[in-house]
Amino acid sequence: MSHKILELYSGIGGMHCAWKESGLDGEIVAAVDINTVANSVYKHNFPETNLLNRNIQQLTPQVIKKWNVDTILMSPPCQPFTRNGKYLDDNDPRTNSFLYIIGILDQLDNVDYILMENVKGFENSTVRNLFIDKLKECNFIYQEFLLCPSTVGVPNSRLRYYCTARRNNLTWPFKRGDEIITRLPKDFGVPHSLESIIEEDVDEKFLVPDKILRCAKVFDICYKTSKRSCCFTKAYTHYADGTGSIFTDKPREVVQKCYEEANQNEIGSEKFVELFKELKLRYFTPKEVLMIMCFPKSYNLPTNISMKQCYRLLGNSVNVKVISELLKILFE
């Protein structure tokens, strides 16, 4: 059976890539996002797709039914469910478009499959309860997940909430119950090392600047042999702590020795910074972050997109591998 898919909050097309990666039969009938920069990247990679630059609340049930889609893939704004977003939940206007979709779901009787992604924390929200209640009301069976890319063999930490749902009249052998699943049944083994995604001869513009080197004590440093990396956020390269890992070609022993020497100097001092400069610490390039997030090698970012824009878009995107595995389960 060939499926017709509506991709909401399409961003740079992570869900589209995941659908292709899954090997399932179907096409993205329409993709919708209000972010013009994200849309330019999407169009660059998927020029044939019907991409709409508009507010999702402008999509009437009649328009969606006219497309005859049977599947909705979506990643609604996550800020209302984060600490930085003050956990405003349904009081945050950024939830309005998703609340609108929840509100019209009972009119979309042509839709049989749904996959939704959001940040960890969504599972405790009022919006989640409204979403789940509506799924039940519309005769969907659902399964919730909290999954990290490391559980599917990817060397990255990016814990996210996922919900897959399908109509109750469709037999679904996977359904596990009401508990949130944190591991998939398939064993993906330990994550591979970062070596395969590291670019050679990287431009010096990716070196960590002196003002950030002053905060080197909080860096999460990765090596070619590392089988892990921290979650890359949209603030990557702007803040030192908690926005993503830093890379060095130097051996661990050299880095360790540098930290030992640096500890004998005042944190942030000139000598402190000089010691860390010797490590040639650099940011992961946008291409490397794309690879860590499992985008295909053929995927690329247009040259007219600034570095800041690249990292912001990547920080808001999804892990392609995790989504593709969930799609296989959803359509099992």
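Yeah, the Cβs are placed from backbone N, Cα and C, and that goes for glycine too.
At each noted position, the model has the original residue.
Feature annotations, reproduced from Swiss-Prot:
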DOMAIN    3-332  domain 'SAM-dependent MTase C5-type'
BINDING   Ile12, Gly13, Gly14, Asp33, Ile34, Asn55, Ile56, Ser75, Gln79, Ser97, Asn316, Ser317  S-adenosyl-L-homocysteine binding site
ACT_SITE  Cys78  active site
MUTAGEN   Cys230 to Gln  Significantly reduced DNA methyltransferase activity. Significantly reduced DNA methyltransferase activity; when associated with Q-231
MUTAGEN   Cys231 to Gln  No effect on DNA methyltransferase activity. Significantly reduced DNA methyltransferase activity; when associated with Q-230
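Summarised as a single figure, the pLDDT of the domain 'SAM-dependent MTase C5-type' (3-332) averages 96. The closest partner of Cys230 (mutagenesis position) among the binding-site residues, by CA position, is Asn316; the full candidate set was Ile12, Gly14, Ile34, Gln79, Asn316.
In sequence order, Leu8, Tyr9, Val32, Ile34, Ser97, Phe98, Tyr100, Ile101 constitute the residues six or more apart from Ile56 (S-adenosyl-L-homocysteine binding site) in its chain with CB-CB distances below 8 Å. According to its DSSP assignment, Gln79 (S-adenosyl-L-homocysteine binding site) is helical. Proximity note: of the listed recorded positions (Ile12, Gly14, Cys231, Asn316), Asn316 have a CA within 10 Å of the CA of Cys78 (active site), given in sequence order.
For the pair Asn316 (S-adenosyl-L-homocysteine binding site) and Cys231 (mutagenesis position), the C-alpha distance works out to 11 angstrom.
According to its DSSP assignment, Ile56 (S-adenosyl-L-homocysteine binding site) is helical. Taking the Cβ of Cys231 (mutagenesis position) as centre and 10 Å as the limit, one finds 19 other Cβ atoms among all the protein chains shown. Gly14 (S-adenosyl-L-homocysteine binding site) sits 16 Å from Cys231 (mutagenesis position), taking the Cα positions as reference. Residue pair Gln79 (S-adenosyl-L-homocysteine binding site) / Cys231 (mutagenesis position) shows a Cα separation of 16 Å. A simple Cβ count within 10 Å picks out one of the binding-site residues Gln79, Asn316 as the most packed, and that one is Asn316. Note: the Cα of Ile12 (S-adenosyl-L-homocysteine binding site) and the Cα of Cys231 (mutagenesis position) are spaced 18 Å from each other. Whole-number maximum of the Cα to Cα distances across the S-adenosyl-L-homocysteine-binding residues Ile12, Gly13, Gly14, Asp33, Ile34, Asn55, Ile56, Ser75, Gln79, Ser97, Asn316, Ser317: 20 angstrom.
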